[in-house]
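*Asks:* Straight from Swiss-Prot, here's the annotation block:
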- 190-344: domain 'Helicase ATP-binding' (DOMAIN)
- LEU203, PRO204, CYS205, GLY206, ALA207, GLY208, LYS209, THR210: ATP binding site (BINDING)
- LYS209 to Glu or Arg: Loss of ATPase activity (MUTAGEN)
- GLU299 to Ala: Loss of ATPase activity (MUTAGEN)
- 399-545: domain 'Helicase C-terminal' (DOMAIN)
Amino acid sequence: MTDGPLIVQSDKTVLLEVDHELAGAARAAIAPFAELERAPEHVHTYRITPLALWNARAAGHDAEQVVDALVSYSRYAVPQPLLVDIVDTMARYGRLQLVKNPAHGLTLVSLDRAVLEEVLRNKKIAPMLGARIDDDTVVVHPSERGRVKQLLLKIGWPAEDLAGYVDGEAHPISLHQEGWQLRDYQRLAADSFWAGGSGVVVLPCGAGKTLVGAAAMAKAGATTLILVTNIVAARQWKRELVARTSLTENEIGEFSGERKEIRPVTISTYQMITRRTKGEYRHLELFDSRDWGLIIYDEVHLLPAPVFRMTADLQSKRRLGLTATLIREDGREGDVFSLIGPKRYDAPWKDIEAQGWIAPAECVEVRVTMTDSERMMYATAEPEERYRICSTVHTKIAVVKSILAKHPDEQTLVIGAYLDQLDELGAELGAPVIQGSTRTSEREALFDAFRRGEVATLVVSKVANFSIDLPEAAVAVQVSGTFGSRQEEAQRLGRILRPKADGGGAIFYSVVARDSLDAEYAAHRQRFLAEQGYGYIIRDADDLLGPAI
């Protein structure tokens with residue numbers, strides 16, 4: 001028994017004492033296999049889940065390392081049944097393997113005959129299986145490779161996919177490392193992905209996920225399809241690939257509403273390929289338009305359901321998912337595991353910050369008090385309207401102006417979800433507003449002006465949550481969001497984490513109406529960043545800025 005920062009409980013929850021001197025080391029040790037559930041001020045609650053354990057196993061952690069981490073940092077003896085359960089759960093990964101058989105094609109091989117018998121009796125899985133070759137091997141229809149993995153995960157037997165990949169159409173790509181080089185963690189991430197064949201790389205916003213993608217493309221040396229969140233991100237990818245690799249402008253195509261170019265490297269958006277015409281997903285054929293050797297899913301946690309369905313049919317292609325967080329608010333993390341692949345590499349945000357590759361950040365929650373009339377409007381509103389009402393209270397505008405006055409020389413993003421609120425803020429601050437309806441050309445011109453320092457403040461909607469490179473943004477003020485979305489909170493902080501030319505830090509303000517749904521959702525949103533070691537400082541609007549009204 002030691003005076004460690006963890007209390008490990010038999011219900012698979014792990015309590016972390018935040019103020020303990022070893023809290024940071026303990027958090028890093030349990031992060032690969034435990035998920036943060038609650039993060040109040042002094043004690044954080046994590047849960048050890050099967051999916052987290054299997055992701056850890058696929059990323060190279062074994063049960064001995066997991067047990068050692070818990071025992072080393074636990075204040076009291078770790079319940080022995082829990083340790084046994086961890087060993088048993090992690091041993092389930094890989095008990096079934098998908099293997100290419102030279103005579104029979106795709107097969108499911110069991111290292112435990114009883115497990116195969118259980119699978120063969122499953123009414124959903126059995127129709128996807130073919131002839132039984134021997135006691136431990138059964139044929140799998142190649143078209144069912146993805147769906148079999150999904151269903152096996154659901155019954156608690158995640159299969160290790162060792163069936164290999166088709167190389168696709170060859171297209172040589174090399175990195176041009178003149179004046180720059182891959183950082184150690186970027187190289188390790190690309191190597192880990194390549195060794196696993198398919199899977200997800202998790203890196204903080206601003207840590208250079210695009211370069212991990214470029215390194216993977218160089219390893220593949222094949223035609224590549226890249227799927228991103230929006231057209232601005234697509235063009236950013238193109239600029240980066242032209243600058244950092246042997247690819248020329250003519251080798252990279254854009255498949256969008258404006259252009260329909262299919263080239264050796266083609267970049268499209270999730271919105272484009274899931275657009276329906278007369279009820280049909282016409283552009284899903286992009287997946288079959290070339291013999292792609294690699295498919296890259298940027299911001300993989302946002303993968304729409306139709307793309308999941310198509311990805312189930314693409315299991316012979318190498319697939320790389322890039323993201324800052326594996327959290328999906330729809331709970332479909334298991335589908336990412338099955339269809340894109342398990343987590344291959346994960347770097348804690350604070351580790352990358354300590355190396356100087358992302359800026360240190362301070363997170364501040366500013367609590368405002370609604371006026372009597374605002375409180376009455378909130379109290380009498382229909383339930384579905386209450387969050388919008390408390391998120392957009394007029395009281396917040398004076399607070400935002402005061403925050404900006406505290407940072408007159410810093411480039412600032414004001415971020416929200418409700419367009420009326422953003423338009424009002426834009427008018428009050430004299431700042432341009434970027435939202436979904438803003439033309440792509442105007443959007444890019446404003447982002448460029450912001451990068452050059454010609455525009456000091458931008459008011460942005462959800463369109464700026466993802467993949468926008470604004471290195472000198474040092475202050476972000478969040479006024480409203482998508483309910484309790486943890487991944488949105490992480491992405492928004494990520495907008496200001498690029499290292500600054502002056503080596504300075506960043507400040508992320510979240511302006512929240514107290515005693516309301518706004519405050520409840522804010523607490524939920526902060527969970528992921530708490531898991532990464534970011535603490536929120538709570539400030540009262542009146543104390544911090546003087547009376548807001």
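Cβ coordinates come from backbone N, Cα and C, glycine included.
Nope, none of those substitutions made it into this model, it's the original residues.
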*Asks:* C-alpha of THR210 (ATP binding site) to C-alpha of GLU299 (mutagenesis position): distance in Å?
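*Replies:* THR210 (ATP binding site) to GLU299 (mutagenesis position), Cα-Cα distance: 11 Å.
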*Asks:* Could you tell me how many residues in the domain 'Helicase C-terminal' (399-545) are helical, how many are strand and how many are coil under DSSP?
*Replies:* 63 helix, 30 strand, 54 coil
*Asks:* Inside 8 A of the center formed by the CB atoms of LEU203, PRO204, CYS205, GLY206, ALA207, GLY208, LYS209, THR210, which other residues of the chain have their CB, for the recorded ATP site?
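*Replies:* Result: ALA324, ILE352, ILE358, GLY494.
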*Asks:* What Cα-Cα separation, expressed in whole Å, is found between CYS205 (ATP binding site) and GLU299 (mutagenesis position)?
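*Replies:* CYS205 (ATP binding site) and GLU299 (mutagenesis position) have their Cα atoms 10 Å apart.
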*Asks:* List the same-chain residues at least 6 positions away in sequence whose Cβ sits under 8 Å from the Cβ of GLY206 (ATP binding site), in sequence order, or say none.
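*Replies:* When sequence neighbours closer than 6 are ignored, GLY206 (ATP binding site) has TRP357, ILE358, ALA359, GLY494, LEU497, ARG498, PRO499 within Cβ distance under 8 Å.
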*Asks:* Between the Cα atoms of LYS209 (mutagenesis position) and LEU203 (ATP binding site), what distance do you get, rounded to the nearest Å?
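*Replies:* Given the Cα positions, LYS209 (mutagenesis position) is 7 Å from LEU203 (ATP binding site).
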*Asks:* Rounded to the nearest Å, what's the C-alpha distance separating GLY208 (ATP binding site) and GLU299 (mutagenesis position)? Just drop the number here, would you?
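*Replies:* Between the alpha carbons of GLY208 (ATP binding site) and GLU299 (mutagenesis position) there are 13 Å.
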*Asks:* In sequence order, which same-chain residues at least six apart have a C-beta under 8 angstroms from PRO204 (ATP binding site)?
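*Replies:* In sequence order, the residues whose Cβ lies under 8 Å from that of PRO204 (ATP binding site) (at least 6 apart) are ALA324, ALA347, TRP349, ILE352, GLU353, ILE358, GLY494, LEU497, GLN532.
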*Asks:* GLU299 (mutagenesis position) to LEU203 (ATP binding site): how many Å between their Cα atoms?
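*Replies:* About 11 Å separate the Cα atoms of these two residues.
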*Asks:* Write out the long-range same-chain contacts of LEU203 (ATP binding site), meaning residues 6 or more apart in sequence whose Cβ is under 8 Å from its Cβ.
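*Replies:* Within the chain, LEU203 (ATP binding site) has Cβ neighbours under 8 Å at TYR185, ALA189, LYS209, VAL212, LEU322, ALA324, TYR345, ALA347, ILE352.
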